Amino acid sequence: MVFPAKRFCLVPSMEGVRWAFSCGTWLPSRAEWLLAVRSIQPEEKERIGQFVFARDAKAAMAGRLMIRKLVAEKLNIPWNHIRLQRTAKGKPVLAKDSSNPYPNFNFNISHQGDYAVLAAEPELQVGIDIMKTSFPGRGSIPEFFHIMKRKFTNKEWETIRSFKDEWTQLDMFYRNWALKESFIKAIGVGLGFELQRLEFDLSPLNLDIGQVYKETRLFLDGEEEKEWAFEESKIDEHHFVAVALRKPDGSRHQDVPSQDDSKPTQRQFTILNFNDLMSSAVPMTPEDPSFWDCFCFTEEIPIRNGTKS
């Protein structure tokens, strides 16, 4: 008797992904910009075309290209078959009818300062935020802290103000902010969440550039949230990145690090260039020269917030 051959579906192996793209140093040529816009969905082209500042348009474009690169290369879905949607809160997600071997596949992007960043996990809930340390546009640092007083708990402010140097205090402020935003983005609640419900116990206080640390602990309404873990890193001297991780059902996952793990991990951010972003791209729409003309009329945001050199 001859039995029919079994058909096996090869599921691509996927680990966590951490990517960053330097929007601040990217000066797209006409050919690059027109190729990029041909490689995203029409509704996203329209959205990006509405930005007043080139800085915002570049960051949004980089974010869309990173997402499509992720889905194409990690899920093996052809670039021109990828359908991205947005939730009611505006979060980009893969369309539910997509051929996805990972039912809990999760990704998140953030852009601020000079970078757009992406974190993705095959099984874990994930949120990411990046913050650039910069001086307040108006007023002194103490005045800025007074305005933001209700965003942090008393203990968090004690940690921030424990440093004598105001620049270091500002550094710690943005590190705390990135952590809170990463959690809020992971749970998808958007604006309206009371930030003082969250309290982060930072550890270590000093982070080395290029390393990833997983010691910081989260307390929600005074109770430690052990099912959550946070990866912290500095891409460069001025940019903090926080990645919030949790298994979707709330239980601990073997890939969610314990707060007792005091050693930096090797899940560092890979810095991509434009050629990396486009390595799997397939143009989906005709070339539109007017989109370049409109981009040329946008301006970079005036730099009112200085950074310490």
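Keep in mind that glycine also has a Cβ here, set from the backbone N, Cα and C atoms.
The CoA binding site annotation in Swiss-Prot covers ARG47, 86-91, 108-111, 181-185 and is backed by experimental evidence. A coil conformation is recorded for THR87 (CoA binding site) in the three-state DSSP classification, outside any helix or strand.
Under the three-state DSSP scheme, GLU181 (mutagenesis position) falls in the helix class. Long-range Cβ neighbours of GLU181 (mutagenesis position) (same chain, at least 6 residues apart, Cβ-Cβ under 8 Å): SER110, GLY127, ASP129, MET131, ALA242. Taken from Swiss-Prot, the feature Mg(2+) binding site covers ASP129, GLU181.
Packing around ARG47 (mutagenesis position) is summarised by its Cβ count: 15 other Cβ atoms lie within 10 angstroms of its Cβ, all protein chains included. Among the mutagenesis results in Swiss-Prot, ARG47 to Ala has the note: Reduces affinity for magnesium by 7-fold, and holo-[acyl-carrier-protein] synthase activity by 2-fold. The residue drawn here is the original one.
ARG86 to Ala appears in Swiss-Prot as a published mutagenesis result, with the remark: Reduces affinity for magnesium and coenzyme A, and reduces holo-[acyl-carrier-protein] synthase activity by 7-fold. The Cβ of ARG86 (mutagenesis position) lies under 8 Å from the Cβ of PRO92, VAL93, each of which sits 6+ residues away along the same chain.
Per Swiss-Prot, mutagenesis HIS111 to Ala is noted as: Reduces affinity for magnesium by 75-fold, and holo-[acyl-carrier-protein] synthase activity by 150-fold. Taking a C-beta cut-off of under 8 Å and a sequence gap of six or more, HIS111 (mutagenesis position) has these contacts in its own chain: CYS23, ALA59, ALA60, ALA62, GLY63, VAL117, ILE130. Under DSSP, HIS111 (mutagenesis position) is assigned to a strand (E or B) in the three-state scheme.
For ASP129 (mutagenesis position), the number of other Cβ atoms no farther than 10 Å from its own Cβ, over all displayed protein chains, is 27. Among the mutagenesis entries in Swiss-Prot is ASP129 to Ala, noted as: Reduces affinity for magnesium by 10-fold, and holo-[acyl-carrier-protein] synthase activity by 30000-fold.
Listed in Swiss-Prot is the mutagenesis experiment GLU181 to Gln, annotated as follows: Reduces affinity for magnesium by 20-fold, and holo-[acyl-carrier-protein] synthase activity by 6500-fold.
In Swiss-Prot, a published mutagenesis experiment is listed as GLU181 to Ala, annotated Reduces affinity for magnesium by 40-fold, and holo-[acyl-carrier-protein] synthase activity by 32000-fold.
Among the mutagenesis entries in Swiss-Prot is LYS185 to Ala, noted as: Reduces holo-[acyl-carrier-protein] synthase activity by 2000-fold, with only minor change in the affinity for magnesium and coenzyme A. There are 23 other CB atoms within 10 A of the CB of LYS185 (mutagenesis position), with all protein chains counted.
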Legend entry - LYS89 (CoA binding site): tally of other CB atoms within 10 A of its CB: 10
Legend entry - Spatial neighbours of ILE109 (CoA binding site) that are distant in sequence (at least 6 apart) but have CB under 8 A: GLY63, MET66, ILE67, PRO92, ALA116, VAL117, LEU118, ILE128
Inset, instruction - Calculate the distance in Å between the alpha carbons (Cα) of THR87 (CoA binding site) and ARG47 (mutagenesis position), and round it to a whole number. - result: 15
Inset, instruction - Look at the binding-site residues THR87, SER182 and tell me which residue has the greatest number of other C-beta atoms within 10 angstroms of its C-beta. - result: SER182
Inset, instruction - State the Cα to Cα distance, in Å, between ARG47 (mutagenesis position) and LYS91 (CoA binding site), rounded to an integer. - result: 14
Inset, instruction - Any same-chain residues 6+ apart from LYS91 (CoA binding site) with CB under 8 Å of its CB? Would you list them in sequence order, or say none? - result: ASN108, LYS185, GLY188
Inset, instruction - Please report the number of other Cβ atoms within 10 Å of the Cβ of ILE184 (CoA binding site). - result: 19
